[in-house]
Amino acid sequence: MTSLSDILASSAEAGLSLQRSDGSMPAGHNGPYHDPETPVRNTSHWLVTFLKAHELTDENRFRQAASDAVSYLLSEEARPHGHTFEHRQNDTKDRCNGLMGQAWSLEALALAARALDNERAAAVAADVFLSHPFCDKLKLWQRVDTDGTILGFDRTFNHQLWFAASGGLVAHTAPQEVSQRVRDFLDSLPSTIDLYENGLIRHPLRPSMDLSELAESVTHDVHRSMVRNHLLHYLRPPRSKRRLRNKAEGYHSFNLYALAILAREFPSHSVWSTDLLSDILEYTLSEEFREATTDNKFSHPYNPPGFEVPAAMETFSVGSYKEREMWVNEQIQHSFDPNTSLLTRGTDDKQTHAARLYEATRLDDYEIYLD
């Protein structure tokens, strides 16, 4: 028997030998999407783990590793045009990985800015966040590619949610405008989030719009993409709808984790006392959800529900300690390799999954039962 803090420290130790001289960490391929990625994403994740390892052990080598990771994220290689972070190099997709890629890097820089008292990290994080156009009407952000090109709304809900969560972290050392945009997003969350009948969060972004708003949006260059999502909601064939539901089941815990971050940063916001959140949490605690995460390629092998669900349970004070501990142990049993101290089992993207242990840094220190 060991503890989660021991797992984090030992994995950070293993991570030290993976870090390159420029501070970067090995790149993966975005899990099931198989996108050629730059080191930016995994360096962002490992940065958080190194910070946690320093907090746990007070060993300077972890602080230095975190500092080196920050240096890489602030380098020209990570932001080649001085705009957004370059996360992937797939010629058929954007290089910023929508809002999602930026959220991961902003999350890491925001935490490092405070832990390392790094003013440049704070300034860059605020600058990149605010460079993304925010729609005052829909309370949503547009994507900005690495060369500064504005690409329109990110039409995936979890990307918008995670970008808001990263903004909540950035807000600690940023202009008031950052916090205000996140609060505006939270104010509109009940009309932005879309649920299945059982409380499962839908994957596509489909904000509530009446017929007049939809008609008006058709003539608006930026808003038109939201009309597309509304049309697709009704026109998708059954097979496509089943695939999307399976994806939503694999991403439900990922959404929960972002909601938990936001709730910790804005604990008094009224959205946390709505029926909306109650419905989401009720589904999360159901046996139906547990079964849905089994053999789902977007779940344990990619998004780690064993860290994400307990984070939400802790934050919103639901479920028992034993249930949370069970989720954590299930993820460790599935993914942790005790021989390497890395989260590399049961996945075809070992580099990315190893980096995603960072999500456990926000959890209580649970007992871990290794085989």
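Placement of Cβ uses the backbone N, Cα and C atoms for every residue, glycine included.
Listed in Swiss-Prot is the mutagenesis experiment His34 to Asp, annotated as follows: No effect. Experimental mutagenesis at this site is recorded by Swiss-Prot as Glu37 to Ala, annotated: No effect. While the structure shown retains the original residue, Swiss-Prot records the mutagenesis experiment Thr38 to Leu with this note: Defects in N-glycosylation pathway. Record note (Swiss-Prot), mutagenesis Phe50 to Ala: No effect. The unchanged residue is displayed. Swiss-Prot documents Lys52 to Leu as a published mutagenesis change and attaches the note Defects in N-glycosylation pathway.
Distribution of Swiss-Prot features across the structure.
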residue	record	Cβ neighbours (10 Å)
His34	mutagenesis position	12
Glu37	mutagenesis position	25
Thr38	mutagenesis position	21
Phe50	mutagenesis position	30
Lys52	mutagenesis position	24
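For the pair Thr38 (mutagenesis position) and Phe50 (mutagenesis position), the Cα-Cα distance reads 19 Å.
A strand conformation is recorded for Glu37 (mutagenesis position) in the three-state DSSP classification. Separation of the C-alpha atoms of His34 (mutagenesis position) and Phe50 (mutagenesis position): 26 Å, rounded to the nearest whole number.
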